[in-house]
Amino acid sequence: MYALAFDLKIEILKKEYGEPYNKAYDDLRQELELLGFEWTQGSVYVNYSKENTLAQVYKAINKLSQIEWFKKSVRDIRAFKVEDFSDFTEIVKS
C-alpha cells in the first residue's frame, strides 16, 4: 500500500487556480479517487490496492503533472510505502 502527500503554495494556487481556490483540493481529490486513492486527511491519499500499487503511484504522479495550476503551485509532493495504517481516533476521543 502506498500513499501520496503534497503541499501547495496557497498564494500561487490562488493566482493560478482562482477563487475559490479551496475547490482545487476537491478537484485533486476527484482525480486521485479515479486512480484508486482514498483521502485520509489534509493532502494525504492512500491507495489500499494490493496489486500494481507502485504503478498506481506513477499514474497519479503523471496525472498531477498534467494539471498546470498544480505544477505551478506544488511546494512538495512525496510518495511513500505504508506498512501499517492504524486509526487511533476512537482512543483519542474516548
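Heads up, the Cβ atoms here are built off N, Cα and C, so glycines get one too.
Original residues fill every noted site, and no substitution is shown.
Pulled from Swiss-Prot:
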type    : residues     : note
MUTAGEN : Asp7 to Ala  : Significantly reduced ribonuclease activity
MUTAGEN : Leu13 to Ala : Nearly complete loss of ribonuclease activity
MUTAGEN : Phe37 to Ala : Protein unstable
MUTAGEN : Ser43 to Ala : Nearly complete loss of ribonuclease activity
MUTAGEN : Val74 to Ala : Protein unstable
MUTAGEN : Asp76 to Ala : Significantly reduced ribonuclease activity
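Positions of Swiss-Prot features highlighted on the structure.
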residue : record               : Cβ contacts under 8 Å, 6 or more apart
Asp7    : mutagenesis position : Ser43, Val74, Arg75, Asp76, Ile77
Leu13   : mutagenesis position : Tyr21, Ala24, Trp69, Ser73
Phe37   : mutagenesis position : Leu4, Tyr45, Val46, Asn47, Gln56, Ala60
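Phe37 (mutagenesis position) carries a strand DSSP state (E or B). Counting every protein chain shown, the Cβ of Asp76 (mutagenesis position) has 10 other Cβ atoms within 10 Å. In the structure as shown, the Cβ atom of Val74 (mutagenesis position) sits within 10 Å of 18 other Cβ atoms.
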